[in-house]
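Engineer: So that we are looking at the same thing, I have put the structure below in structure tokens.
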Amino acid sequence: MSPIAIDTAPFQRARVNLLHPEDPKAVKSIVQLLQFNAEHNPDHVFCLQLPSKQDDAIGNPIRITHLQFYRAVSYCTQRLQEEIDGLHGPRVNEDGTVTKCSPVVLFMESNVGLLIHLLALMSLGVPVAVLSARLSPTAVQHLMSSIRAQSVIASPRLKGTIEEAIASDNNTPAIGVRMYTQRPFEDDLENSRTLDLPATNEESHFISENDRNVLILHSSGTTGLPKPIYQPHRYLLNYSECHELGPDDALGTVLSALPLFHGFGLVAPCLAMTVGKPFMLPPSNTIPTGSLIIELIQSFQPTALMTVPHILEEITTLPPEQSISALQPLEFVLCGGGPLKISVAEALAASGVNLLAHFGTTETGPLGVVFVPTPDYDWHYWKLRQDINYRLDEVDANSADGNQYKLTVHPFGWDSAFEIQDILLSRGAEYKHHLRAVGRKDDLIVLANGEKLVPRVLETLLMQDERVKSAVAFGEGKFEIGVIVEPTHKVSDEEDFKAALWAIVLEAGAQMDSHAQVSSPSSIILATPEKPVPRSDKGSILRRETYRVYDEEISRVYEVLDRASEETTALNLQSDSLEEDLKDLIQREIGWKISPSEWLQDSDLFELGMNSLQAIRLHRLLLSSLPVDSRERVGADFVYRSPSVSKLGASLRHLAANENGHRNDPETEIDELICLNSFIARQDATVLLTGSTGNLGSNLLAHLTTLPRVKKVICLNRRGSDTSTAHTDLVERQLAIAKSKGVVIDPESASKIEVIPCDPSADFFGLPAEVYTHLTAQTTHILHNAWPMDFKRNVASFQSQFQYLNNLLRVAHDTRLCRPSIKPRFLFVSSIAVVGQYPRTHGTRLIPEVPSDKSSIIEDFGYGKAKYVCEEIMRAAADRYPEMQLGIVRVGQMSGSSRTGYWNPKEHFPTLIKFASMVGQLPAIKQTLSWIAVDNAATVLSDILFAPSLSGIYHLENPIRQAWQDVLDIFASSLYINTVNVPFDQWLRNVQAAVQELGTEDERMEYDLLAEFLEKDFQRMATGKVILDTSRSRAVSETLREVGEISEEVVWKYVREWRRAGTLRAPLE
């Protein structure tokens, strides 16, 4: 292909005055800039859009002039007004205030169509949110809810993510989100050719310089979910001015390998509108790779390149005649979005490539200058703009690297300043404003492809486990992350400990974006007592110092990942079923979520939604199937070049030598295990108990072991850091845990206890065949009580719990197969949260002991949704396997032990009391409560488990209700609190203010985890508006029939126990 002809007529530049927006001759918005270019530069080329690749061929680019772009935007404006319900421009109210339409979300592939829609909505004065196409459904749902969006326009390929996000959203602000499918941009270009277009009305889209409800982008938030960032009109004008390009410098085309849904990607189109330098965009149906970019440069001969580090890194791995030589003629190669490896940059610079560093943030826009590098320029540094409001303060004049600075910027239209989190070094006195980043003050990790993530979800979930002292994610400049875990106690078997943590890592991954997941247990580094995780004097983790200390271990992690595992793949590259095996590999090994029946061997994997991390995992797996001497011929873009199973199969056959593969058949092993032995049924009960280390579980264990009918209680516990398998050690640890919760088990009862450590979500619990067979040979009753207590998690993050339940049901089923005379019993402990909305949907407070439906679950409460899913799994199992007796118990509010006073301080009401003690106030809570002490609850569960028959739904809550005011009066007395009856909402605000201002980090986290539940659901759930009917339970439980109210003596026990444990603290002042 030949170079693209570009209009060389002089480009008339519009007047832009960022620092003095009152300038009457200056344009005030990108919309006005659009119209200016249509009038003054109509035939100048704006953009060259390469069409979607067909059969691996690159077509000729679509040439779009400024006038054509303006016409397409105007046509799209009219079309959207007809298509989107409720779309309208700003409306002036009687009091002079302005009301805007709710934001419209753009969730699109990176092509010029995104720009057309963006400018169309902005010209209407409609707030527009641009979301990264790489976000997970959870992140998309969070953002749509945060900005109260009501409409979203999605590319056809991305509709599935939006549908999943909408389906999972029960939050009121985002109810009724309507999805519209993006039309091809070619339609807007074609249909606008003969359209009479009105001039843009400034008053219809421009409100004021400080109106930030114009463009909504997003970044990583402190909770690990993205946060919306609102920007004014000057934000995009800011992009258009980040240059020092003269008329000659603006000649030729810049190839942009940057996605338009990221801030960095807006640099090229905004510069095209200001200086007239056209930009070229790659096909939107393929992810840019080093080889693709080189192919485009060689085909169309642009004069400059804008890219991210990993593309340049890929380019340097290609043969020199195909790579670096193509970059050498370019006026500049602009690189930003993340750190570029020094070795790569040095190789490029030494070869004469004009590297140009760039820097910016979503909040501030571009901070670096785009220019053609001169001989005195040093590629290590980016040049700070001088047309923005900023302050550069020295923070360390004695650093070994040079003077360190912090940069504070006052973004255009903002009322407040924004401090850049990067630590910056200056090139020197002569080049003070030439800076480079040497680290970050926050926890943000920037991957090699420019993707950013905050790993707090992963780190927090790990550190909530009692076996983990600290967790630090790493991955800066790499393609994926790993995590350093510091165990609470010395670990004897590292691999077992990693396996035990893996379920937590997977749960975290379900809540994080696809690029932010840990791919393998081998990516977990265990800190040793000899090399603890570095901390400051205040005890906080020193992230960067941790990376330095564990530099060798981190390097080894990525070496192992690069080598991949030959045992994992086991592909026979000469097999006739290679394509079938490849599809199975994708389904099993890379986190693929699409059902096998929904895609074909010829389907484009990236069209189906394969992300960059999945492509990397697949690449590593495929490498292990090839002879060593063939692997070097498989570049990093191998999967991108062969983006379907059929193409991968053809490519692999071409590369492979004659090798035979082997695949194990786990189904055969399962069948053999089930039928290994047939044992004679015993008359005595053996109870398989889960969750035995919790408060309720410890009380259950103590009660069950006192029953004459119970011969043995098998505690199926999540495998922990203590890898001892000795029976005595395991039981002693179990007894110690129970004792820590005020539950003392005598030696005779303890002799009935057996402890089996396991991986709850692994097939057969990850147990050896003989141990699993031991379970099925003895178990007669299963009481499934285990459950993570976290009110912030969404339903998808409980996947391991659903697998846990299915594994237990398999035990019951296999028990029946091995011992036909046994009819196993299975009791699942559910929650009142499953029916929390029942009074609203059915018009009655008294909830019967019957199956519920989805409408009864508490809205936007993953805990309750997950319990509902488990109830439905139990009901389906009961229908399918009538030979098993299955029951469900929905538990209401349990309090601490009536005997010892132990009440887990992490539960919501003890935390509420902790907050009350901190602020010296008790809230006003009206109506009644129905607490049942945990020791009594354990007895009731046992009564139900051993009832004459077991089936259906039971409810467990105290039938005797007490006045909240009476109980709070006792707490006021025991806590010495004089300020009572503070309105609940006001009390919550007082707590929030005190915690945020004077609380510890742990206390702030406690509040964040519980605040939403207290605000939305506590008063409705806990004050008699939701009452569980206990008729069926009382019929089989004498304990529940005779239980009384929580006495004053018991309340005092709770407070004394919390004081003894140090949970309560003096009021914050």
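Note: Cβ is positioned from N, Cα and C throughout, glycine not excepted.
Original residues only.
So Swiss-Prot lists these for the protein:
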BINDING   HIS262, ALA357, HIS358, THR362, ALA437, VAL438, GLY439, ARG440  AMP binding site
DOMAIN    576-656  domain 'Carrier'
MUTAGEN   SER612 to Ala  Abolishes the production of 2,4-dihydroxy 5,6-dimethyl benzaldehyde but accumulates 5-methylorsellinic acid
MUTAGEN   THR690 to Ala  Almost completely abolishes the catalytic activity
BINDING   THR693, GLY694, ASN695, LEU696, ARG719, ASN785, ALA786, TRP787, TYR863, LYS867  NADP(+) binding site
MUTAGEN   TYR863 to Phe  Almost completely abolishes the catalytic activity
MUTAGEN   LYS867 to Ala  Completely abolishes the catalytic activity
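Buried or exposed, and what's around them? Tell me for each listed feature.
Structural biologist: Around ALA357 (AMP binding site), the same-chain residues at least 6 positions away in sequence with a Cβ under 8 Å from its Cβ are CYS335, GLY336, LEU340, GLY368, TRP379, HIS380, TYR381, TRP382, ARG436. According to its DSSP assignment, ALA357 (AMP binding site) is in a strand.
In the three-state DSSP scheme, SER612 (mutagenesis position) is classed as helix.
Taking Cβ-Cβ distances under 8 Å and a sequence separation of 6 or more, the neighbours of THR690 (mutagenesis position) in its chain are GLY697, CYS715, LEU716, ASN717, PRO760, LEU783, HIS784, ASN785, ALA786, TYR804, LEU808. In three-state terms derived from DSSP, THR690 (mutagenesis position) belongs to an extended strand segment.
For ALA786 (NADP(+) binding site), the Cβ neighbour count at a 10 Å cut-off comes to 21, with all displayed protein chains included. Secondary structure at ALA786 (NADP(+) binding site), as computed by DSSP, is coil.
For TYR863 (mutagenesis position), the count of additional Cβ atoms within 10 Å of its Cβ stands at 23 [all protein chains shown]. In the three-state DSSP scheme, TYR863 (mutagenesis position) falls into the helix class.
In sequence order, TRP787, SER830, SER831, ALA833, VAL834 are the residues of the chain that are 6 or more apart from LYS867 (mutagenesis position) and have a CB within less than 8 Å of its CB.
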Engineer: Given the binding-site residues HIS262, THR362, VAL438, ARG719, which lie within 10 A of TYR863 (mutagenesis position) by CA-CA distance?
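Structural biologist: Among HIS262, THR362, VAL438, ARG719, not one has a Cα sitting within 10 Å of that of TYR863 (mutagenesis position).
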Engineer: Please give me the CB contact count at 10 A for HIS262 (AMP binding site), counting all chains in the structure.
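Structural biologist: Step by step: centre on the Cβ of HIS262 (AMP binding site), count other Cβ atoms within 10 Å, giving 21.
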Engineer: Would you kindly give the Cα-Cα distance separating SER612 (mutagenesis position) and HIS358 (AMP binding site), rounded to the nearest Å?
Structural biologist: 23
Engineer: Check the binding-site residues ALA437, VAL438 for other C-beta atoms within 10 angstroms of each C-beta and report the one with the most.
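Structural biologist: The most densely surrounded of these binding-site residues is ALA437.
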Engineer: Judged by the number of other CB atoms within 10 angstroms, which among THR362, SER612, THR693 is the least packed of the recorded positions?
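Structural biologist: Per-residue Cβ counts within 10 Å for the recorded positions THR362, SER612, THR693 bottom out at THR362.
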Engineer: May I ask which residues of the same chain, at least 6 positions away in sequence, place their Cβ under 8 angstroms from the Cβ of ASN695 (NADP(+) binding site)?
Structural biologist: LYS741, GLY896, SER897, TYR902, TRP903, ASN904, VAL934
Engineer: Among residues THR693, GLY694, ASN695, LEU696, ARG719, ASN785, ALA786, TRP787, TYR863, LYS867 annotated as binding NADP(+), what is the maximum Cα-Cα distance? Answer in Å.
Structural biologist: 23
Engineer: Looking at the domain 'Carrier' (576-656) alone, can you tell me the average pLDDT?
Structural biologist: 80
Engineer: Spatially, and counting Cα to Cα, which of the binding-site residues is closest to SER612 (mutagenesis position)? Options: HIS262, THR362, ALA437, VAL438, THR693.
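Structural biologist: Result: the closest of the binding-site residues to SER612 (mutagenesis position) is HIS262.
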Engineer: In whole Å, how far does the CA atom of ARG719 (NADP(+) binding site) lie from that of VAL438 (AMP binding site)?
Structural biologist: 40
Engineer: What does DSSP call ASN695 (NADP(+) binding site) in the simple three-state scheme?
Structural biologist: helix
Engineer: Please give me the CB contact count at 10 A for ARG719 (NADP(+) binding site), counting all chains in the structure.
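Structural biologist: A count of 22.
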